[in-house]
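Annotated Zn(2+) binding site per Swiss-Prot: Cys96, Cys99, Cys148, Cys151, in sequence order, evidence recorded as similarity to another entry. According to Swiss-Prot, the domain 'LITAF' annotation covers 76-160. Under its mutagenesis entries, Swiss-Prot includes Tyr23 to Ala with the note: Abolishes interaction with NEDD4. Annotation of the mutagenesis experiment Tyr61 to Ala in Swiss-Prot: No effect on interaction with NEDD4.
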Amino acid sequence: MSAPGPYQAAAGPSVVPTAPPTYEETVGVNSYYPTPPAPMPGPATGLITGPDGKGMNPPSYYTQPVPVPNANAIAVQTVYVQQPVSFYDRPVQMCCPSCSKMIVTQLSYNAGALTWLSCGSLCLLGCVAGCCFIPFCVDALQDVDHYCPNCKALLGTYKRL
């Protein structure tokens with residue numbers, strides 16, 4: 001017996017593997033710029049015969065240029081972030097959102113829930129001779145509205161209850 005020799009190729013047509021498609025072909029990277037449609041092929045002679053039998057040139061096809069975005073154009077937008085202001089029973093220094101000036105707020109006192117609860121409590125305790133209306137004279141029991149001294153806009157309210 002003879003020793004087995006080197007491997008030999010199988011008989012028949014040899015198949016050479018082809019390379020896979022490129023990334024651009026697979027994903028379509030250039031999909032941002034659509035390719036114009038291919039022109040329709042004309043007759044092989046290059047001349048088209050008209051209704052009167054005379055030869056005419058084939059129509060020419062024009063493609064529109066693809067717009068290229070300007071890489072140098074940068075839009076700059078300034079954003080101002082204003083911190084939320086906490087309103088209490090004292091004036092607040094702030095920038096007015098209406099007139100855009102730096103101001104110290106003016107205060108206005110109004111009867112709120114704490115004022116009415118105090119009045120009702122005093123009435124139940126027996127202060128019916130007008131003493132139950134004392135909370136309407138005490139600023140510490142009323143709600144506080146903050147106004148801009150320039151444009152008189154209401155900026156915020158401090159509610160005690």
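Don't overthink the numbers, they just go from 1 along the chain as shown.
In case you wondered, yes, glycine gets a Cβ from its N, Cα and C as well.
Predicted, not measured: the structure shown is a model, and the values here were computed from it.
For the binding-site residues Cys148, Cys151, counting C-beta atoms within 10 A of each C-beta gives the highest total at Cys148.
It is Cys99, among the binding-site residues Cys96, Cys99, whose Cβ has the fewest other Cβ atoms within 10 Å in the structure shown. The CA atom of Cys96 (Zn(2+) binding site) is located 56 Å away from the CA atom of Tyr23 (mutagenesis position). Every protein chain considered, the tally of other Cβ atoms within 10 Å of the Cβ of Tyr23 (mutagenesis position) stands at 9. Taking the domain 'LITAF' (76-160) as a whole, pLDDT averages 92 in the prediction.
Shown for the domain 'LITAF' (76-160): DSSP residue counts in helix, strand and coil, namely 22 helix, 21 strand, 42 coil.
Calculated from their C-alpha atoms, the gap between Cys151 (Zn(2+) binding site) and Tyr23 (mutagenesis position) amounts to 63 Å.
Highlighted in sequence order, Pro97, Ser98, Ser100, Lys101, Ile103, Pro149, Asn150, Lys152, Ala153, Leu155 have their Cβ within 8 Å of the centre of the Cβ atoms of Cys96, Cys99, Cys148, Cys151, the residues recorded for Zn(2+), and are not part of that set.
Cα of Cys99 (Zn(2+) binding site) to Cα of Tyr23 (mutagenesis position): a span of 57 Å.
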